[in-house]
Amino acid sequence: MLNFTGQTRRRNVNLGNRTRNSKKDLLEKAKRERERRAQDKLKEDASKTIQKSIRRHFSNVRLFKNTFTSSQLVHMIPAYGGKLIYYISQYDLQQLLKLSHNFLSSYPNSLGNRQLLSLLKLYQDDALVAETLSDLNMDCPTVDEFLDSLSVYLCRASFLSYSSASKLADVIEAWEVMHSSASISIFSISIGSYEKRPFALQFYCILAERNLLPQLINTNPILWDNMAKTYSHCSKGGQKNIAKLLIPNFNNHIAPSVLRSDNDYVLKFYEKAFIDEVIATTANYVSDEDHVKNLMCYIASSPNQSCKNSVLITLLSNKDFVRRLSWEFFHTKFNASKTEAHPLFSVLAQLIDMHLLISTDRELLDYNSVIPIEELKKFTSTLKDFTFRQYWELPKSERNPMLKEAVPLLSKVYERDSRLHFLSTENNPTYWENSEKQFLNLRFYEELQEYEDLYREHLEEESDEDMEKEIDLDKERPPLKSLLLNKMKKRLKSSLRFRKLEILLELPFFIPFEERVDLFYMFIALDKKRLSLDDDHNLINMFTPWASTGMRKQSAIISRDNVLEDAFNAFNSIGERFKASLDVTFINEFGEEAGIDGGGITKEFLTTVSDEGFKDPKHELFRTNDRYELYPSVVYDATKLKYIWFLGKVVGKCLYEHVLIDVSFADFFLKKLLNYSNGFLSSFSDLGSYDSVLYNNLIKLLNMTTDEIKSLDLTFEIDEPESSAKVVDLIPNGSKTYVTKDNVLLYVTKVTDYKLNKRCFKPVSAFHGGLSVIIAPHWMEMFNSIELQMLISGERDNIDLDDLKSNTEYGGYKEEDQTIVDFWEVLNEFKFEEKLNFLKFVTSVPQAPLQGFKALDPKFGIRNAGTEKYRLPTASTCVNLLKLPDYRNKTILREKLLYAINSGARFDLS
């Protein structure tokens with residue numbers, strides 16, 4: 001068809017899109033319709049049921065209100081009990097309870113009480129609690145139902161007033177509910193955060209104050225936790241009652257888990273009031289092992305060291321109690337063969353440990369001290385024998401667990417005795433040494449060699465070439481001794497030789513000091529053999545240098561004006577190669593000094609470096625205490641730490657080469673060097689050798705009364721003028737935390753920790769790091785601090801002139817010459833200090849070598865210096881040589897020798 005434009009237009013016709021339903025669609029539609037009708041039917045039936053129930057409910061309500069008389073209503077509670085809550089209002093129930101009071105309170109059997117308690121079980125607040133309880137027939141106890149209902153109520157309720165809680169307590173008291181074993185149920189409800197549910201805590205406090213507490217508490221940790229919370233919030237009377245309940249029950253598996261928690265309320269158990277209750281409860285039963293075991297568990301469960309210290313300090317303040325414990329221990333057969341801890345031993349050991357910590361030397365030696373010195377001696381003897389027998393006679397798997405406390409305590413007593421000699425007296429200098437012949441005569445060199453090999457294997461991955469790696473001071477240290485001993489034990493099966501090695505490493509004082517010194521130098525000899533530094537290799541290297549397998553000599557040119565700096569630059573970076581022979585050339589203002597090193601120049605170098613590094617104030621590397629003993633400066637930077645590290649290596653080299661140096665270190669510093677495995681930690685008793693004034697002031701503080709401490713207005717902060725902070729908090733928020741009698745020991749501990757541990761850690765670690773490059777830690781740890789000082793600088797108290805005479809070499813003299821005879825007579829007549837000055841004059845050190853004068857290298861020599869009587873004796877300390885003119889006159893010899901040693905006249909190396 002043509003339109004008016006003359007074109008054909010296509011026409012679109014919509015015929016619809018409806019399709020014919022299939023059979024499947026029809027069936028699906030019918031199914032949906034049936035399901036819809038079924039749902040509608042269910043809704044209709046449910047609606048009818050609800051309407052029927054509502055009509056029945058209102059009918060019952062009308063029935064209760066309008067049908068029954070008062071005489072009939074009183075039977076409602078016995079008949080329906082808790083069901084009434086669903087049918088009548090709270091107000092109507094309250095009226096019903098009042099109406100039924102006389103009837104129910106005299107109900108002839110337990111039904112009335114049971115039904116009343118079924119109401120209590122369903123309450124969610126305390127609106128009707130008082131009325132419900134007042135209706136109970138108190139002459140007809142229903143304890144089980146009461147406990148069940150009360151437990152449910154405490155879990156459901158949102159509120160419980162003081163008066164309602166008091167009425168509940170009245171029922172508990174009247175019915176003697178706490179005699180029932182089920183009574184723990186009402187204390188075993190997790191009250192959660194007591195800030196959110198204070199009513200439950202208030203209820204427990206009321207019960208505690210009236211001493212309505214459960215009899216059995218060892219079965220439920222929630223109960224223990226609730227008692228702890230309650231104790232922290234109730235009155236003194238309530239606390240006293242809870243203390244009586246808990247104190248006999250610390251010896252169970254539940255108490256430690258509660259006491260060691262992070263909750264603040266647990267700390268109340270470690271305040272003086274509770275500790276006094278513990279003492280009062282235990283004091284009359286120290287002969288009863290269970291009571292003492294309970295005390296032991298209480299101490300062991302302390303949530304932190306501060307709490308434990310508080311317990312021990314409070315116990316020590318009760319002299320009578322400590323004396324009873326001590327008397328009981330010494331009058332009871334101590335069975336060391338038992339496999340479990342001995343309670344009396346454990347408690348007494350911890351008390352003695354604390355006594356050693358806080359007592360001055362004078363207090364420790366006092367016969368009237370809380371632990372008299374005689375008691376300490378007796379206990380130490382028992383402890384010493386027990387510990388040795390356990391180590392020597394038993395493999396590790398069979399040893400008593402008490403060794404965990406015994407070994408560190410015995411070591412502390414030994415350290416204190418090393419200075420005070422209250423055990424190792426003049427009459428018994430070998431007190432600590434074990435005299436058993438089999439033990440003394442047993443040789444264990446193979447075990448020592450194996451331990452050394454294992455130690456070196458362990459160090460293989462740790463190179464000391466990289467100084468920055470060496471000075472990684474915060475690196476965690478593994479317990480090396482235990483690790484290596486356990487490896488050895490698997491192969492050696494705990495032989496006697498292995499046990500002696502254990503004793504050497506963990507209880508070295510059982511081995512005579514002289515033997516330990518020999519073992520120390522044997523360790524060095526083994527190490528020199530490992531590095532091919534021994535004499536045999538030196539001889540081979542001299543004639544066949546092309547075949548050398550050992551370390552080569554380390555050469556350096558050292559200016560007399562910059563000894564320490566030149567030595568540091570030459571030798572600090574070479575690591576273990578510093579153990580090799582040193583080829584040192586000194587230069588002074590005139591040029592190179594002449595001399596061939598036969599050991600003398602090396603000694604001169606080491607002693608000169610030591611003198612400058614330790615004693616020259618311009619370097620500010622070390623400080624002195626009030627006894628002029630040295631320790632590393634606590635003001636340092638990275639460069640100073642490296643120099644301190646190097647000086648540690650120098651001291652190690654001196655020990656390695658048997659070179660004594662005239663340096664006295666502070667005792668606390670030496671103890672730190674021997675405490676590597678425990679992170680160099682020091683305790684309060686070490687503070688005296690760091691700052692005696694501070695130490696004595698803190699001792700006075702510990703002995704002050706509550707009012708005296710309060711008057712000082714002390715807080716947990718410390719002035720630190722050398723720090724950028726100026727004032728340092730000892731604990732978080734320390735500037736606002738005041739020191740009291742209860743926390744004074746914590747304050748003392750924190751001051752000690754800051755002064756000795758935090759401030760000294762890096763410089764001590766640096767010095768020890770350098771020292772241990774040359775001297776392995778376990779070589780040093782065979783000794784105590786006093787013995788280590790003797791290794792470094794010799795034995796001051798004993799100068800054996802006969803030994804010196806027998807180890808003297810003469811040049812230009814014979815032993816029978818008049819001048820030599822006069823010399824030894826004059827030396828014998830010298831005062832002790834003059835003898836020390838003579839030794840310093842000829843050897844540079846005013847002490848004798850530990851192994852006697854035979855250990856001097858080179859040996860002491862006397863050379864004829866001519867016949868001019870006006871000349872003074874001179875010395876070359878580098879070769880231990882005295883140049884003595886042939887005076888042939890005893891008086892002149894005495895005058896000249898005294899003048900020389902007091903003026904320090906010496907020759908240099910020319």
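Positions of Cβ are set from backbone N, Cα and C atoms, glycine also.
No substitution from the list is modelled in this structure, which keeps its original residues.
From a predicted model like this one, the values you see are computed outputs, not experimental measurements.
Record features (Swiss-Prot):
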- CYS878: active site, glycyl thioester intermediate (ACT_SITE)
- 810-910: domain 'HECT' (DOMAIN)
- CYS878 to Ala: Abolishes E3 ubiquitin-protein ligase activity (MUTAGEN)
CYS878 (mutagenesis position) CB neighbourhood, other CB atoms within 10 A: 26
Confidence summary (mean pLDDT) of the domain 'HECT' (810-910): 86
Collapsed DSSP category at CYS878 (mutagenesis position): helix
The domain 'HECT' (810-910), counted residue by residue under DSSP: helix, strand, coil: 44 helix, 15 strand, 42 coil
